[in-house]
Amino acid sequence: FLPLILRKIVTAL
């Protein structure tokens with residue numbers, strides 16, 4: 001998993 005995608009998921013929370 002890329003950090004960019006992971007951060008986007010965290011921001012969606």
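Just so you know, glycine gets a Cβ as well, placed from its N, Cα and C.
This is the original sequence, none of the listed changes applied.
Under mutagenesis, Swiss-Prot gives L4 to K with this note: In crabrolin-plus; increase in antimicrobial activity and gain of ability to interact with LPS; when associated with R-11. In C-terminally amidated crabrolin21; huge increase in antimicrobial activity, increase in hemolytic activity, and gain of ability to interact with LPS; when associated with R-11 and L-13. Mutagenesis annotation in Swiss-Prot: R7 to F, described as In crabrolin-minus; decrease in antimicrobial activity; when associated with W-8; the structure shown retains the original residue. In Swiss-Prot, a published mutagenesis experiment is listed as K8 to W, annotated In crabrolin-minus; decrease in antimicrobial activity; when associated with F-7. According to Swiss-Prot, the experimentally introduced change T11 to R is described as follows: In crabrolin-plus; increase in antimicrobial activity and gain of ability to interact with LPS; when associated with K-4. In C-terminally amidated crabrolin21; huge increase in antimicrobial activity, increase in hemolytic activity, and gain of ability to interact with LPS; when associated with K-4 and L-13.
Within 10 Å of the Cβ of T11 (mutagenesis position) there are 7 other Cβ atoms, across all protein chains. According to DSSP, R7 (mutagenesis position) sits within a helical segment.
In this structure, the C-alpha atom of T11 (mutagenesis position) lies 11 angstrom from that of L4 (mutagenesis position). In this view, K8 (mutagenesis position) is surrounded by 10 other Cβ atoms within 10 Å of its Cβ, with every protein chain counted. For L4 (mutagenesis position), the count of additional Cβ atoms within 10 Å of its Cβ stands at 7 [all protein chains shown]. Taking Cβ-Cβ distances under 8 Å and a sequence separation of 6 or more, R7 (mutagenesis position) has no neighbours in its chain.
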